[in-house]
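Worksheet: one structure, shown below.
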Amino acid sequence: MDYIKGIAFDLYGTLFDVHSVVGRCDEAFPGRGREISALWRQKQLEYTWLRSLMNRYVNFQQATEDALRFTCRHLGLDLDARTRSTLCDAYLRLAPFSEVPDSLRELKRRGLKLAILSNGSPQSIDAVVSHAGLRDGFDHLLSVDPVQVYKPDNRVYELAEQALGLDRSAILFVSSNAWDATGARYFGFPTCWINRTGNVFEEMGQTPDWEVTSLRAVVELFETAAGKAEKG
(Lines of atoms letter the chains of each structure in order from A and count residues from 1; the text may use other names and numbers.)
(Lines give C-alpha, C1' and ligand atoms only; values in the text may rest on other atoms or scores of the structure.)
Protein backbone atom coordinates (compact mmCIF):
# COMPACT_ATOMS: atom_id res chain seq x y z
CA MET A 1 0.00 0.00 0.00
CA ASP A 2 2.99 2.29 -0.40
CA TYR A 3 1.18 4.06 -3.25
CA ILE A 4 -1.42 5.38 -0.78
CA LYS A 5 -0.43 8.88 0.34
CA GLY A 6 -3.72 10.12 1.76
CA ILE A 7 -6.97 8.85 3.23
CA ALA A 8 -10.44 10.36 2.88
CA PHE A 9 -12.90 9.18 5.51
CA ASP A 10 -16.64 9.26 5.52
CA LEU A 11 -17.83 10.71 8.83
CA TYR A 12 -21.32 9.48 9.71
CA GLY A 13 -21.39 5.78 10.50
CA THR A 14 -17.72 5.33 9.65
CA LEU A 15 -15.82 7.29 12.30
CA PHE A 16 -18.84 8.29 14.39
CA ASP A 17 -21.78 6.16 15.50
CA VAL A 18 -24.99 7.73 14.19
CA HIS A 19 -26.96 5.57 16.59
CA SER A 20 -25.30 7.14 19.61
CA VAL A 21 -28.39 9.40 19.51
CA VAL A 22 -30.52 6.51 20.79
CA GLY A 23 -30.13 7.61 24.41
CA ARG A 24 -31.37 11.12 23.70
CA CYS A 25 -34.26 9.72 21.66
CA ASP A 26 -35.18 7.43 24.55
CA GLU A 27 -35.14 10.35 26.97
CA ALA A 28 -37.58 12.22 24.74
CA PHE A 29 -39.73 9.22 23.84
CA PRO A 30 -39.18 6.39 26.36
CA GLY A 31 -38.80 2.97 24.79
CA ARG A 32 -38.78 4.33 21.23
CA GLY A 33 -35.13 5.35 20.89
CA ARG A 34 -33.87 2.58 18.62
CA GLU A 35 -36.93 2.75 16.40
CA ILE A 36 -36.57 6.52 16.03
CA SER A 37 -32.83 6.36 15.34
CA ALA A 38 -33.16 3.68 12.65
CA LEU A 39 -35.92 5.42 10.70
CA TRP A 40 -34.35 8.84 11.18
CA ARG A 41 -31.09 7.67 9.61
CA GLN A 42 -32.93 5.92 6.78
CA LYS A 43 -34.93 9.03 5.89
CA GLN A 44 -31.92 11.30 6.31
CA LEU A 45 -30.07 9.37 3.59
CA GLU A 46 -33.15 9.13 1.38
CA TYR A 47 -33.62 12.89 1.54
CA THR A 48 -30.01 13.55 0.49
CA TRP A 49 -30.38 11.25 -2.51
CA LEU A 50 -33.76 12.66 -3.51
CA ARG A 51 -32.60 16.26 -3.20
CA SER A 52 -29.57 15.48 -5.35
CA LEU A 53 -31.78 13.92 -8.02
CA MET A 54 -34.19 16.85 -7.94
CA ASN A 55 -31.42 19.47 -7.76
CA ARG A 56 -33.03 20.89 -4.61
CA TYR A 57 -30.12 21.14 -2.21
CA VAL A 58 -30.44 22.05 1.44
CA ASN A 59 -27.59 21.50 3.87
CA PHE A 60 -27.29 18.33 5.90
CA GLN A 61 -28.51 19.92 9.11
CA GLN A 62 -31.77 20.84 7.40
CA ALA A 63 -32.08 17.41 5.78
CA THR A 64 -31.50 15.84 9.20
CA GLU A 65 -34.21 17.97 10.79
CA ASP A 66 -36.64 17.21 7.96
CA ALA A 67 -35.97 13.49 8.39
CA LEU A 68 -36.64 13.75 12.12
CA ARG A 69 -39.94 15.53 11.49
CA PHE A 70 -41.00 12.75 9.13
CA THR A 71 -39.89 10.04 11.55
CA CYS A 72 -41.93 11.41 14.42
CA ARG A 73 -45.00 11.98 12.26
CA HIS A 74 -44.73 8.44 10.88
CA LEU A 75 -44.41 6.98 14.37
CA GLY A 76 -47.21 9.12 15.77
CA LEU A 77 -44.95 11.04 18.15
CA ASP A 78 -45.51 14.66 19.13
CA LEU A 79 -42.29 16.52 18.30
CA ASP A 80 -42.30 19.96 19.88
CA ALA A 81 -39.72 22.64 19.05
CA ARG A 82 -37.63 22.05 22.16
CA THR A 83 -37.41 18.29 21.63
CA ARG A 84 -36.62 18.79 17.95
CA SER A 85 -33.75 21.11 18.84
CA THR A 86 -32.43 18.72 21.50
CA LEU A 87 -32.43 15.72 19.18
CA CYS A 88 -30.88 17.60 16.25
CA ASP A 89 -28.22 18.86 18.65
CA ALA A 90 -27.39 15.25 19.47
CA TYR A 91 -26.20 14.83 15.87
CA LEU A 92 -23.51 17.42 16.61
CA ARG A 93 -22.25 15.36 19.55
CA LEU A 94 -22.06 11.87 18.11
CA ALA A 95 -19.68 9.44 19.78
CA PRO A 96 -16.73 8.09 17.81
CA PHE A 97 -16.39 4.32 17.59
CA SER A 98 -14.08 3.16 20.37
CA GLU A 99 -11.05 2.36 18.21
CA VAL A 100 -11.20 5.54 16.15
CA PRO A 101 -9.06 8.02 18.18
CA ASP A 102 -6.04 5.71 18.53
CA SER A 103 -6.35 4.44 14.96
CA LEU A 104 -6.39 7.96 13.54
CA ARG A 105 -3.28 8.86 15.54
CA GLU A 106 -1.46 5.79 14.21
CA LEU A 107 -2.39 6.58 10.61
CA LYS A 108 -1.26 10.17 11.09
CA ARG A 109 2.10 8.97 12.44
CA ARG A 110 2.62 7.13 9.18
CA GLY A 111 2.79 10.46 7.37
CA LEU A 112 -0.53 10.09 5.58
CA LYS A 113 -2.66 13.11 4.74
CA LEU A 114 -6.02 12.65 6.43
CA ALA A 115 -9.31 14.23 5.40
CA ILE A 116 -12.97 13.86 6.22
CA LEU A 117 -15.25 13.94 3.18
CA SER A 118 -18.80 14.23 4.42
CA ASN A 119 -22.34 15.13 3.47
CA GLY A 120 -22.35 17.28 6.60
CA SER A 121 -22.24 21.06 6.57
CA PRO A 122 -18.89 22.68 7.48
CA GLN A 123 -20.30 23.70 10.85
CA SER A 124 -21.67 20.26 11.69
CA ILE A 125 -18.48 18.42 10.67
CA ASP A 126 -16.37 20.76 12.78
CA ALA A 127 -18.75 20.43 15.72
CA VAL A 128 -18.72 16.63 15.66
CA VAL A 129 -14.94 16.19 15.42
CA SER A 130 -14.19 19.03 17.84
CA HIS A 131 -16.59 17.65 20.46
CA ALA A 132 -14.68 14.35 20.29
CA GLY A 133 -11.31 16.13 20.53
CA LEU A 134 -10.22 14.90 17.10
CA ARG A 135 -10.05 18.13 15.10
CA ASP A 136 -6.25 18.34 15.06
CA GLY A 137 -5.95 14.87 13.56
CA PHE A 138 -7.20 15.96 10.15
CA ASP A 139 -5.59 18.02 7.42
CA HIS A 140 -8.95 18.81 5.84
CA LEU A 141 -12.63 18.73 6.81
CA LEU A 142 -14.47 18.63 3.50
CA SER A 143 -18.18 19.32 3.17
CA VAL A 144 -20.43 18.90 0.15
CA ASP A 145 -21.62 22.50 0.58
CA PRO A 146 -19.33 23.98 -2.11
CA VAL A 147 -20.81 21.72 -4.81
CA GLN A 148 -24.35 21.63 -3.33
CA VAL A 149 -24.95 17.99 -4.10
CA TYR A 150 -24.62 14.88 -1.97
CA LYS A 151 -22.61 11.68 -2.24
CA PRO A 152 -22.33 9.56 -4.30
CA ASP A 153 -22.08 12.31 -6.94
CA ASN A 154 -18.60 12.45 -8.52
CA ARG A 155 -18.33 16.17 -7.78
CA VAL A 156 -18.15 15.35 -4.09
CA TYR A 157 -15.29 12.87 -4.45
CA GLU A 158 -13.42 15.40 -6.57
CA LEU A 159 -13.28 17.67 -3.51
CA ALA A 160 -10.93 15.23 -1.78
CA GLU A 161 -8.67 14.91 -4.79
CA GLN A 162 -8.39 18.69 -5.06
CA ALA A 163 -7.87 19.35 -1.35
CA LEU A 164 -5.29 16.63 -0.80
CA GLY A 165 -3.41 17.53 -3.97
CA LEU A 166 -3.04 13.88 -4.88
CA ASP A 167 -4.14 11.75 -7.78
CA ARG A 168 -7.25 9.75 -6.93
CA SER A 169 -5.24 6.53 -7.25
CA ALA A 170 -3.15 7.63 -4.24
CA ILE A 171 -6.14 8.35 -1.97
CA LEU A 172 -7.72 5.56 0.02
CA PHE A 173 -11.41 6.16 0.59
CA VAL A 174 -12.78 4.62 3.78
CA SER A 175 -16.50 4.26 4.45
CA SER A 176 -18.86 1.99 6.34
CA ASN A 177 -21.64 2.85 3.88
CA ALA A 178 -21.59 0.39 0.99
CA TRP A 179 -23.37 2.82 -1.37
CA ASP A 180 -20.69 5.43 -0.59
CA ALA A 181 -17.84 2.97 -1.12
CA THR A 182 -19.45 2.02 -4.44
CA GLY A 183 -19.57 5.64 -5.58
CA ALA A 184 -15.96 6.21 -4.53
CA ARG A 185 -14.85 3.06 -6.35
CA TYR A 186 -16.55 4.19 -9.56
CA PHE A 187 -14.82 7.56 -9.15
CA GLY A 188 -11.45 5.81 -9.07
CA PHE A 189 -10.45 5.78 -5.40
CA PRO A 190 -8.94 2.64 -3.91
CA THR A 191 -11.65 1.82 -1.41
CA CYS A 192 -11.90 0.18 1.99
CA TRP A 193 -15.32 -0.79 3.29
CA ILE A 194 -15.66 -0.98 7.08
CA ASN A 195 -18.32 -3.64 7.47
CA ARG A 196 -19.05 -3.41 11.19
CA THR A 197 -22.33 -5.33 11.09
CA GLY A 198 -21.73 -8.27 8.75
CA ASN A 199 -23.70 -6.89 5.83
CA VAL A 200 -23.34 -7.87 2.18
CA PHE A 201 -21.95 -5.36 -0.30
CA GLU A 202 -24.11 -3.64 -2.90
CA GLU A 203 -24.75 -5.38 -6.26
CA MET A 204 -23.80 -2.41 -8.43
CA GLY A 205 -20.85 -3.61 -10.47
CA GLN A 206 -18.10 -2.70 -8.01
CA THR A 207 -16.43 -4.31 -5.03
CA PRO A 208 -14.21 -2.65 -2.43
CA ASP A 209 -10.46 -3.22 -2.61
CA TRP A 210 -10.50 -4.14 1.08
CA GLU A 211 -13.22 -5.15 3.50
CA VAL A 212 -12.54 -4.86 7.23
CA THR A 213 -14.56 -4.73 10.43
CA SER A 214 -13.03 -1.69 12.16
CA LEU A 215 -10.74 1.27 11.66
CA ARG A 216 -8.09 -0.58 13.62
CA ALA A 217 -8.07 -3.14 10.81
CA VAL A 218 -7.26 -0.33 8.36
CA VAL A 219 -4.17 0.46 10.44
CA GLU A 220 -3.25 -3.22 10.29
CA LEU A 221 -3.41 -3.16 6.49
CA PHE A 222 -0.68 -0.53 6.48
CA GLU A 223 1.33 -2.38 9.13
CA THR A 224 1.19 -5.60 7.13
CA ALA A 225 2.20 -3.83 3.92
CA ALA A 226 5.10 -2.10 5.69
CA GLY A 227 6.29 -5.40 7.14
CA LYS A 228 6.28 -7.06 3.73
CA ALA A 229 8.19 -4.12 2.24
CA GLU A 230 10.90 -4.45 4.91
CA LYS A 231 11.28 -8.17 4.25
CA GLY A 232 11.21 -7.70 0.49
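From the backbone N, Cα and C atoms, a Cβ is placed for every residue, glycine too.
These come from Swiss-Prot:
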ACT_SITE  Asp10  active site, nucleophile
BINDING   Leu11, Tyr12, Arg41, Ser118, Asn119  (S)-2-haloacid binding site
MUTAGEN   Thr14 to Ser  Mild reduction in catalytic activity
MUTAGEN   Thr14 to Pro or Cys  Severe reduction in catalytic activity
MUTAGEN   Arg41 to Trp  Loss of catalytic activity
MUTAGEN   Lys151 to Ala  Loss of catalytic activity
MUTAGEN   Ser175 to Thr  Moderate reduction in catalytic activity
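Where Swiss-Prot records a feature, it is marked here on the structure.
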{"residue": "Asp10", "record": "active site, nucleophile", "DSSP class": "coil"}
{"residue": "Arg41", "record": "mutagenesis position", "DSSP class": "helix"}
{"residue": "Ser118", "record": "(S)-2-haloacid binding site", "DSSP class": "strand"}
{"residue": "Lys151", "record": "mutagenesis position", "DSSP class": "coil"}
{"residue": "Ser175", "record": "mutagenesis position", "DSSP class": "strand"}
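There are 18 other Cβ atoms within 10 Å of the Cβ belonging to Arg41 (mutagenesis position). For the (S)-2-haloacid site listed in the record, the two most distant Cα atoms among Leu11, Tyr12, Arg41, Ser118, Asn119 lie 15 Å apart. Cα of Leu11 ((S)-2-haloacid binding site) to Cα of Ser175 (mutagenesis position): a distance of 8 Å.
Of all Cβ atoms in the protein chains displayed, 24 besides its own lie within 10 Å of the Cβ of Leu11 ((S)-2-haloacid binding site).
Distance noted between the C-alpha atoms of Arg41 (mutagenesis position) and Ser118 ((S)-2-haloacid binding site) is 15 Å. Note: the CA-CA distance between Tyr12 ((S)-2-haloacid binding site) and Ser175 (mutagenesis position) rounds to 9 Å. Note on proximity: of the recorded positions Asp10, Thr14, Lys151, Ser175, the one nearest Ser118 ((S)-2-haloacid binding site) is Asp10, by Cα distance.
Put simply, of the recorded positions Asn119, Lys151, Ser175, the one whose Cα is nearest the Cα of Thr14 (mutagenesis position) is Ser175. Its Cβ placed at the centre, the residue listed as 'active site, nucleophile' has 22 other Cβ atoms within 10 Å.
On a Cα basis, Ser175 (mutagenesis position) lies 5 Å away from Asp10 (active site, nucleophile).
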